[in-house]
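Noted in Swiss-Prot for the protein shown:
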{"type": "ACT_SITE", "residues": "Arg94", "note": "active site, proton donor"}
{"type": "ACT_SITE", "residues": "Arg157", "note": "active site, proton donor"}
{"type": "BINDING", "residues": "Lys46, Arg94, Thr129, Phe130, Arg157, Gly186, Lys211, Val244, Trp303", "note": "(Z)-N-(sulfonatooxy)alkanimidothioate binding site"}
{"type": "BINDING", "residues": "Glu260, Asp264, His268", "note": "Fe(2+) binding site"}
{"type": "MUTAGEN", "residues": "Phe130 to Ala", "note": "Lost activity"}
{"type": "MUTAGEN", "residues": "Gly186 to Met", "note": "Strongly reduced activity"}
{"type": "MUTAGEN", "residues": "Asp264 to Asn", "note": "Lost activity"}
{"type": "VARIANT", "residues": "Ala308 to Pro", "note": "In strain: cv. Ag-0, cv. Br-0, cv. CIBC-5, cv. Ei-2, cv. Gy-0, cv. HR-10, cv. HR-5, cv. Kin-0, cv. KNO-10, cv. KNO-18, cv. Lz-0, cv. NFA-8, cv. NFA-10, cv. Pna-10, cv. Ra-0, cv. Rmx-A180, cv. RRS-10, cv. Se-0, cv. Sq-1, cv. Tac-0, cv. Van-0, cv. Var2-6 and cv. Yo-0"}
Amino acid sequence: MAPTLQGQWIKVGQKGGTGPGPRSSHGIAAVGDKLYSFGGELTPNKHIDKDLYVFDFNTQTWSIAQPKGDAPTVSCLGVRMVAVGTKIYIFGGRDENRNFENFRSYDTVTSEWTFLTKLDEVGGPEARTFHSMASDENHVYVFGGVSKGGTMNTPTRFRTIEAYNIADGKWAQLPDPGDNFEKRGGAGFAVVQGKIWVVYGFATSIVPGGKDDYESNAVQFYDPASKKWTEVETTGAKPSARSVFAHAVVGKYIIIFAGEVWPDLNGHYGPGTLSNEGYALDTETLVWEKLGEEGAPAIPRGWTAYTAATVDGKNGLLMHGGKLPTNERTDDLYFYAVNSA
């Protein structure tokens, strides 16, 4: 039986210019016919640069945006970014010396950076890496990730959502999901028809003394209208537990691809066991479907940069780079174009 969600994989050509090259643990966001890329690593836990790369879908060429305004001061890995309208927002990330970036926006019309929030201030969100970001028309959301830590405390994971109100420039933490909710990094995180979904991720046990650092297959959503969290049971072609996978929303579907399905004994320094499978979750029926494999990336990968995008009039999942089973990084640019949803 053919899946309900029909689409096709397209390897996007990159015809030159100065681009990000092979990397992982970076962030991308799409605005109009441009793709923006920031941060990342080529070797484990070593930053590369703090340039903002711009890909033009019309010419299929890369360039570097000139750093006008309050540009990022830290070369980041484990950073995330999202787009709202014509602005992109970056949050967190760190360099190899554990200097952490803050929260900034970049106006794609004026090509100017704006400093918005210093992280780790009292009453505001904490600095972090390997978190997840999502957005709607009025908010930027940050979920999970790994804390900064320090000389007196060990880095830990988060389980809460931080919400930034774009209109008034203020942060608020949404209701805590409670002790039965795993703290996670590298989770799927998406706004679908007004609800905020958390899908899978790399988890810390909810049982005192239990096993930490494992792949989760939990799926929950937060409803801003009722201010309540709900954990759901999904069915169908359910993917195995995983983290650091590419994902995007198209209609009522959360599309995911690849990711780490088993952690490496050397932690982030190794590749882990990676996937090259794609799935779509219908958030109304809670049924998973497996995506078609024709044209999909043949080599498994994780820690890709990802975003929802519209390319040639079709909505879908766009992803760049990632870590391969050889522990090398790739600079592939792939788009899963949805034909029907």
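Each Cβ is built from the backbone N, Cα and C atoms, and glycine gets one as well.
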Alpha-carbon distance [Gly186 (mutagenesis position); Asp264 (mutagenesis position)] in Å: 15
CB contacts for Lys211 ((Z)-N-(sulfonatooxy)alkanimidothioate binding site) [other CB atoms within 10 A, all chains]: 9
Candidate with sparsest Cβ neighbourhood (10 Å radius) among Lys46, Arg94, His268, the listed recorded positions: Lys46
Maximal Cα-Cα distance (Å) across residues annotated as binding (Z)-N-(sulfonatooxy)alkanimidothioate, namely Lys46, Arg94, Thr129, Phe130, Arg157, Gly186, Lys211, Val244, Trp303: 28
The one of Arg157, Asp264 whose CB sees the fewest other CB atoms within 10 Å, among these recorded positions: Asp264
Cβ-centroid neighbourhood (8 Å) of the Fe(2+) site, Glu260, Asp264, His268 excluded: Val244, Pro263, Asn266, Gly267, Tyr269, Gly270, Pro271, Gly272, Gly302, Lys323
Thr129, Gly186, Lys211, Glu260, Trp303 filtered to the recorded positions whose C-alpha is within 10 Å of Arg94 (active site, proton donor): Thr129
Where Ala308 (variant position) sits in the secondary structure, as DSSP reduces it to three classes: strand
DSSP three-state assignment (helix, strand or coil) for Lys211 ((Z)-N-(sulfonatooxy)alkanimidothioate binding site): coil
Recorded positions clustered about Thr129 ((Z)-N-(sulfonatooxy)alkanimidothioate binding site) [Cα within 10 Å; pool: Gly186, Glu260, His268, Ala308]: Gly186
Cα distance (Å, whole number) from Phe130 (mutagenesis position) to Arg157 (active site, proton donor): 10
Of Lys46, Gly186, Trp303, Ala308, i.e. the recorded positions, those within 10 Å of Phe130 (mutagenesis position) when Cα atoms are compared: Gly186, Trp303
Euclidean distance between Cα atoms of His268 (Fe(2+) binding site) and Lys46 ((Z)-N-(sulfonatooxy)alkanimidothioate binding site), Å: 11
Trp303 ((Z)-N-(sulfonatooxy)alkanimidothioate binding site) and His268 (Fe(2+) binding site), distance between Cα atoms, whole Å: 10
Cα separation, Trp303 ((Z)-N-(sulfonatooxy)alkanimidothioate binding site) to Gly186 (mutagenesis position) (Å, whole number): 8
